[in-house]
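For reference, the structure is listed below as structure tokens.
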Amino acid sequence: MAVRRALIVLAHAERTSFNYAMKEAAVEALKKKGWEVVESDLYAMNFNPLISRNDITGEPKDSENFQYPVESSLAYKEGRLSPDIVAEQKKLEAADLVIFQFPLYWFGVPAILKGWFERVLVAGFAYTYATMYDKGPFQNKKTLLSITTGGSGSMYSLQGVHGDMNVILWPIQSGILRFCGFQVLEPQLVYSIGHTPPDARVQVLEGWKKRLETVWEESPLYFAPSSLFDLNFQAGFLLKKEVQEEQKKNKFGLSVGHHLGKSIPADNQIKARK
């Protein structure tokens, strides 16, 4: 059987942090099960999160009206992206599983990780309008977010002051990962880590390692398949008419983002369908 390969992308500056401990636990657990593990420790690498003309070697197609999405896509096709971007793309291409380990900052990913997404996941490499979502280039890869928060789980609940965690996760899990084709697994959520005692932290790490023993067998989260949509500009990339009619019978929407003005399916971005 072919060896599985994992890429762990860490976005935390401190080696004494719980995020670093989670990364180390993941490396240990996966290697123990025979995985090859590659890391991208973004702060340790001093990864540049800023998109710019420097991401492209050679002359741009239009230097007077430089459009990064156009120029970076062309540079990818012509092999003119900067070496640091190419190195990350090669890691991503080789990986079967990608784990993103980070603290939740302002209801999103840290800036350095956002920059990694913007610079590495260029058009042509990670997506096109013809190959996106379940038709995306990474449709045979699995991914998951491993996140720590400052607030408690109740703060991110339906009645919590921060609002539903499912809604917070949607832009990342659907708008970035699923958009590129990934099968998105249930997120690993560690709430209120700053107020978690040492013995409980050990239990969290052990539970994380236990999960990773069988992570490849996990079912992904549900996202509305592209077959439900008319995927062309003339139709506006909308749900097919017959799908819209069929969905009128259902109490719940399809997902967090495709709620259709109805109640959102419970834990759509946290738990896989049984």
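In case you wondered, yes, glycine gets a Cβ from its N, Cα and C as well.
Packing around THR148 (FAD binding site) is summarised by its Cβ count: 23 other Cβ atoms lie within 10 angstroms of its Cβ, all protein chains included. The FAD binding site annotation in Swiss-Prot covers HIS12, PHE18, ASN19, GLN67, LEU104, TYR105, TRP106, PHE107, THR148, THR149, GLY150, GLY151, TYR156, ARG201, and the record cites experimental evidence as its basis.
Sequence-distant contacts of TYR105 (mutagenesis position), defined by Cβ-Cβ distance under 8 angstroms and a gap of at least six in the same chain, are ALA111. Annotation note: TYR105 (mutagenesis position) sits in a strand segment as assigned by DSSP. Per Swiss-Prot, mutagenesis TYR105 to Gln is noted as: Decreases the catalytic efficiency toward menadione and nitrobenzene substrates.
Reduced to three states, the DSSP call for ALA126 (substrate binding site) is coil. According to Swiss-Prot, the feature substrate binding site maps to ALA126, TYR127, THR128.
One entry in Swiss-Prot concerns the mutagenesis experiment THR131 to Ala. Its note says: Decreases the catalytic efficiency toward menadione. Has no effect on the catalytic efficiency toward nitrobenzene substrate. THR131 (mutagenesis position) falls within neither a helix nor a strand when secondary structure is assigned with DSSP, and so counts as coil.
Under mutagenesis, Swiss-Prot gives ASP164 to Gln with this note: Destroys enzyme activity. There are 20 other Cβ atoms within 10 Å of the Cβ belonging to ASP164 (mutagenesis position).
Among the sequence features in Swiss-Prot, the mutagenesis site VAL204 to Ile is noted as follows: Has no effect on the catalytic efficiency toward menadione and nitrobenzene substrates. DSSP assigns VAL204 (mutagenesis position) to a helical segment in the three-state reduction. The 10 Å shell around the Cβ of VAL204 (mutagenesis position) contains 19 further Cβ atoms across the protein chains shown.
Using a 10 Å radius centred on the Cβ of SER219 (mutagenesis position) and all shown protein chains, the other Cβ atoms total 12. The annotation that Swiss-Prot gives for the mutagenesis experiment SER219 to Thr reads: Has no effect on the catalytic efficiency toward menadione and nitrobenzene substrates.
The recorded positions examined here are ASN19, THR128, THR131; by Cβ neighbour count within 10 Å, the least packed of them is THR128. Cβ neighbour count for HIS12 (FAD binding site): 23 (other Cβ atoms within 10 Å of its Cβ, all protein chains included).
On the backbone, the CA of VAL204 (mutagenesis position) and the CA of HIS12 (FAD binding site) stand 18 Å apart.
Of ALA126, THR148, SER219, all annotated as recorded positions, the residue with the shortest Cα distance to ASP164 (mutagenesis position) is THR148. Rounded to the nearest whole angstrom, the C-alpha distance between THR148 (FAD binding site) and THR131 (mutagenesis position) is 32.
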